[in-house]
Amino acid sequence: MAMPRATSGPAYPERFYAAASYVGLDGSDSSAKNVISKFPDDTALLLYALYQQATVGPCNTPKPSAWRPVEQSKWKSWQGLGTMPSIEAMRLFVKILEEDDPGWYSRASNDIPDPVVDVQINRAKDEPVVENGSTFSETKTISTENGRLAETQDKDVVSEDSNTVSVYNQWTAPQTSGQRPKARYEHGAAVIQDKMYIYGGNHNGRYLGDLHVLDLKSWTWSRVETKVATESQETSTPTLLAPCAGHSLIAWDNKLLSIGGHTKDPSESMQVKVFDPHTITWSMLKTYGKPPVSRGGQSVTMVGKTLVIFGGQDAKRSLLNDLHILDLDTMTWDEIDAVGVSPSPRSDHAAAVHAERFLLIFGGGSHATCFDDLHVLDLQTMEWSRPAQQGDAPTPRAGHAGVTIGENWFIVGGGDNKSGASESVVLNMSTLAWSVVASVQGRVPLASEGLSLVVSSYNGEDVLVAFGGYNGRYNNEINLLKPSHKSTLQTKTLEAPLPGSLSAVNNATTRDIESEVEVSQEGRVREIVMDNVNPGSKVEGNSERIIATIKSEKEELEASLNKERMQTLQLRQELGEAELRNTDLYKELQSVRGQLAAEQSRCFKLEVDVAELRQKLQTLETLQKELELLQRQKAASEQAAMNAKRQGSGGVWGWLAGSPQEKDDDSP
């Protein structure tokens with residue numbers, strides 16, 4: 001059986017020479033070629049330059065000719081280090097190696113100096129070693145993304161041989177082989193046929209698009225070189241799928257569904273990608289209906305042949321609490337208007353389904369706070385409720401992960417923007433009773449945000465598999481927990497009936513308590529103890545370990561400080577840009593206000609002109625009436641004059657004829 005190590009390794013310069021030996025550098029030209037062939041070009045050149053700086057010193061050799069581009073690139077890398085001290089070059093050499101290959105030390109050759117302290121599994125006596133009346137606690141080293149080994153005095157996380165998972169209710173770190181994925185968080189994880197797939201995620205603010213698979217039988221990592229299906233036969237150069245983070249990865253029909261997620265250039269609506277492990281091909285799933293707006297950090301829950309999507313954060317950083325359902329038979333989206341008080345807008349929460357009827361939402365976060373509330377949606381009546389809970393409720397958290405085993409919902413990780421959640425808890429979904437399964441201490445990957453959690457099987461028993469996360473450092477560790485029967489059944493022994501809407505489906509069964517006790521005792525058989533080490537070497541090892549720990553913490557603090565400085569500088573730049581935009585907008589506002597005032601003055605003048613025209617129009621109407629009256633009077637006068645003229649021109653003949661005009665005048 002392999003003997004896991006629990007040490008931070010030898011001190012410098014021995015650690016540097018061990019790393020150089022692992023890389024294959026011995027100062028010869030052939031060794032440099034080996035390095036270049038094993039690592040990416042930029043990493044290989046930097047490792048070569050640091051090795052030369054540490055072993056030879058500053059570059060004083062003449063520049064190679066342009067006909068030798070490889071040698072010229074190596075010379076430029078070495079020359080760029082200037083007068084860097086040798087010890088600093090050694091430290092950076094090891095740091096870069098650990099960033100590229102975090103598990104290098106465990107895979108190093110046997111000629112690397114052995115560490116001071118060994119940790120052995122399956123000793124004859126499962127009791128801790130006592131020396132001078134003091135009990136030594138177990139020690140576990142968890143390697144982090146940046147390669148530095150963080151030593152944790154915590155027996156809640158132990159090393160396990162890759163072929164055994166025997167400790168119940170305790171997190172263990174199995175040995176894995178193969179190239180581990182780059183450390184990340186906000187990735188997706190799902191299991192198909194005893195293989196855990198890891199897709200996408202976030203690393204140093206960059207979205208990832210790689211796909212890795214872990215064989216859960218052999219614990220071997222491998223990267224999947226995927227293809228992208230073309231939409232038609234005419235398309236010969238399909239565009240690659242955009243890297244993403246904050247998406248959901250669901251196993252469906254021996255395929256993987258990647259739903260939503262944040263991307264560099266987000267689409268307007270939520271997209272669903274499909275990966276077929278048989279053809280190693282990604283393709284876009286064609287859906288119908290009105291899809292949800294593009295988002296990340298949502299929860300996606302498989303309920304029968306449907307996917308239930310809740311919440312998340314859209315591309316404009318607006319938090320959501322809407323509810324959508326995708327029917328996998330018809331591939332049709334449907335937006336649900338539920339009744340009752342829905343959860344507040346949030347992202348990075350966890351969701352589970354109970355009895356194929358009740359959707360449970362726990363935790364999550366907004367821009368300012370994290371939540372610890374539990375909401376239940378009845379999928380038959382589409383009504384939200386907040387039922388009463390039992391036990392000790394978990395602390396507020398976001399970025400946690402959850403899986404269900406029967407009626408039990410296991411919640412792992414998460415954080416509250418201050419620290420990671422150290423307790424792994426379980427909720428019995430029938431009784432709504434919380435209990436703690438395991439607890440970890442220190443800054444370990446399990447107390448991280450954005451980790452993933454899946455369920456696997458080992459010797460017929462369920463095992464929780466956690467991967468990745470971010471707790472100030474990016475992680476790519478695998479941790480396992482095998483819940484005992486007692487932990488999965490202890491909430492069922494409560495006598496109180498289930499409150500709220502879940503009481504109708506409370507069909508919990510009782511089991512033999514004595515067998516639970518036996519299993520619990522069996523789970524405590526495995527202990528990790530320290531080998532017999534003479535006091536002198538132990539004190540020396542402790543001193544070296546303390547110094548290494550202090551140096552590691554110093555480096556972490558320096559890295560955190562540099563990161564904070566970069567963030568502060570970025571925020572200042574963004575603030576300056578915002579102030580500049582604000583100034584421009586204010587100038588535009590003043591200009592618009594001036595234009596508005598001019599338009600208002602012009603409108604006022606127009607109103608005055610209109611009033612004057614109206615007054616003149618009224619005067620014209622009066623004059624028109626007077627004119628018409630005068631015209632009528634004139635016409636009457638002219639008519640009278642004509643009549644008088646006619647009467648005056650009759651003469652003698654008119655008098656002799658009897659003046660017929662007079663008759664006409666006298667006639668009515």
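Placed from the backbone N, Cα and C atoms, the Cβ positions cover glycine too.
Swiss-Prot lists K33, Y48, A49, L50, Y51, Q52, K74 with the feature acyl-CoA binding site. According to DSSP, Y51 (acyl-CoA binding site) sits within a helical segment.
Applying DSSP to the domain 'ACB' (12-106) sorts its residues as follows: 61 helix, 0 strand, 34 coil. The feature domain 'ACB' is assigned by Swiss-Prot to 12-106, with sequence analysis given as support.
Looking at Swiss-Prot, you'll find the mutagenesis G24 to T noted as follows: Reduction of oleoyl-CoA-binding activity.
According to Swiss-Prot, the mutagenesis experiment L25 to T carries this note: Reduction of oleoyl-CoA-binding activity.
While the structure shown retains the original residue, Swiss-Prot records the mutagenesis experiment S28 to A with this note: Reduction of oleoyl-CoA-binding activity.
Counting in whole angstrom, A49 (acyl-CoA binding site) lies 11 from L25 (mutagenesis position) by their C-alpha atoms. When pLDDT values are averaged over the domain 'ACB' (12-106), the model yields 80.
When the Cα atoms are compared, G24 (mutagenesis position) and Y51 (acyl-CoA binding site) turn out to be 11 Å apart. Rounded to a whole value, the Cα-Cα separation of Y51 (acyl-CoA binding site) and L25 (mutagenesis position) is 8 Å. Within 10 Å of its Cβ, the residue among the recorded positions G24, L25, L50 with the fewest other Cβ atoms is G24. Rounded to a whole value, the Cα-Cα separation of K74 (acyl-CoA binding site) and L25 (mutagenesis position) is 14 Å. If you take the C-beta of Q52 (acyl-CoA binding site) and look for same-chain residues 6 or more apart in sequence within under 8 angstroms, you find C59, W78. Looking at Y48 (acyl-CoA binding site) and L25 (mutagenesis position), their Cα atoms lie 8 Å from each other.
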